[in-house]
Amino acid sequence: MTIRHHVSDALLTAYAAGTLSEAFSLVVATHLSLCDECRARAGALDAVGGSLMEETAPVALSEGSLASVMAQLDRQIQRPAPARRADPRAPAPLADYVGRRLEDVRWRTLGGGVRQAILPTGGEAIARLLWIPGGQAVPDHGHRGLELTLVLQGAFRDETDRFGAGDIEIADQELEHTPVAERGLDCICLAATDAPLRFNSFLPKLVQPFFRI
């Protein structure tokens, strides 16, 4: 796997600081599980953060703080799940959300053979899986906020470049594009958005509220 499109420094910093929403954190974590370069960059940021923590003066804990933390840890301890065969298209950070196989996900048809599955993340940002048949285009659209799209299988092209497995596209309000899945292998992506897309055609606008896109 040759990855050419990586997570930005700003996103990595926010991820390391724990300020990203769950949906965006899921996309970044999944990319890091595939990309040695970005994983090394994230490790360097963690090291810097740890060094700063060591230089910070200690703060006295309130009475009962330790007991509270230990109680939370006890609640989080669960029996290990039985071993299961991993789907190579669903790296570890994503596997907890989708189960054993991507085919078993509850997909919803959007039209033109395109399917989506919204994942159970908290907060206002939405994470979804997209399954786009080879050769199929996603309707042209712009963005009202940030959109991260990570390719898990296949590839797509738009007005900016080609994105293959492991690549991540970062789109903002400046980008309008028409992603087209390459012919052959279906393109499966993990995407996250913090605002509805801005479609240019009437039909996508009409169904947009029902599909939360």
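Placed from the backbone N, Cα and C atoms, the Cβ positions cover glycine too.
Experimental mutagenesis at this site is recorded by Swiss-Prot as HIS5 to Ala, annotated: No effect on anti-sigma function. Listed in Swiss-Prot as a mutagenesis experiment, HIS6 to Ala is described as follows: Loss of anti-sigma function. Taken from Swiss-Prot, the feature Zn(2+) 1 binding site applies to HIS6, HIS31, CYS35, CYS38. Among the mutagenesis experiments that Swiss-Prot reports, HIS31 to Ala is described with the note: No effect on anti-sigma function. Swiss-Prot gives this note for the published mutagenesis CYS35 to Ala: Loss of anti-sigma function. Quoted from Swiss-Prot for the published mutagenesis CYS35 to Ser: Loss of function; no effect on zinc binding. According to Swiss-Prot, the experimentally introduced change CYS38 to Arg is described as follows: In Chr4 mutant; loss of function. Swiss-Prot gives this note for the published mutagenesis CYS38 to Ala: Loss of anti-sigma function. Swiss-Prot lists CYS38 to Ser among its mutagenesis entries, and the accompanying note reads: Loss of ability to bind zinc. Annotation source Swiss-Prot lists Zn(2+) 2 binding site at HIS141, HIS143, GLU147, HIS177. Among the mutagenesis entries in Swiss-Prot is CYS187 to Ser, noted as: No effect on zinc binding. According to Swiss-Prot, the experimentally introduced change CYS189 to Ser is described as follows: No effect on zinc binding.
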Residues that sit under 8 angstroms from CYS35 (mutagenesis position) by C-beta distance, when 6+ apart in the chain: ILE3, HIS6, VAL7, GLY166
Any further residue of that chain within 8 Å (Cβ to the Cβ centroid of HIS141, HIS143, GLU147, HIS177) of the recorded Zn(2+) 2 site: GLY142, ALA171, LEU175, GLU176, LEU197, ARG198
Inter-residue C-alpha distance, HIS143 (Zn(2+) 2 binding site) and CYS189 (mutagenesis position) (nearest angstrom): 17
Inter-residue C-alpha distance, CYS187 (mutagenesis position) and HIS31 (mutagenesis position) (nearest angstrom): 16
Mutagenesis positions listed as CYS38, CYS187, CYS189, least Cβ neighbours within 10 Å: CYS38
GLU147 (Zn(2+) 2 binding site) - helix vs strand vs coil (DSSP): strand
Sequence-distant neighbours of HIS31 (mutagenesis position) in its chain (C-beta under 8 A, six or more apart): HIS6, VAL7, CYS38, LEU150, GLY166, ILE168
Zn(2+) 1 site, defined by HIS6, HIS31, CYS35, CYS38: further same-chain residues with Cβ within 8 Å of the Cβ centre: ILE3, VAL7, LEU32, LEU34, GLU37, ARG39, ARG41, GLY166, ILE168
Closest of HIS141, GLU147, HIS177 to CYS189 (mutagenesis position), Cα positions, binding-site residues only: GLU147
Length of the line joining the Cα atoms of HIS177 (Zn(2+) 2 binding site) and HIS5 (mutagenesis position), in Å: 17
Whole-number Å value for how far HIS141 (Zn(2+) 2 binding site) lies from HIS5 (mutagenesis position) (Cα to Cα): 21
HIS6, HIS141, HIS143, HIS177 as recorded positions, winner by CB count within 10 A: HIS141
Intrachain C-beta neighbours of GLU147 (Zn(2+) 2 binding site), sequence separation six or more, cut-off 8 angstroms: GLU169, ILE170, ALA171, ASP172, ALA191, ALA192, THR193, LEU197
For HIS177 (Zn(2+) 2 binding site), the three-state class that DSSP assigns: strand
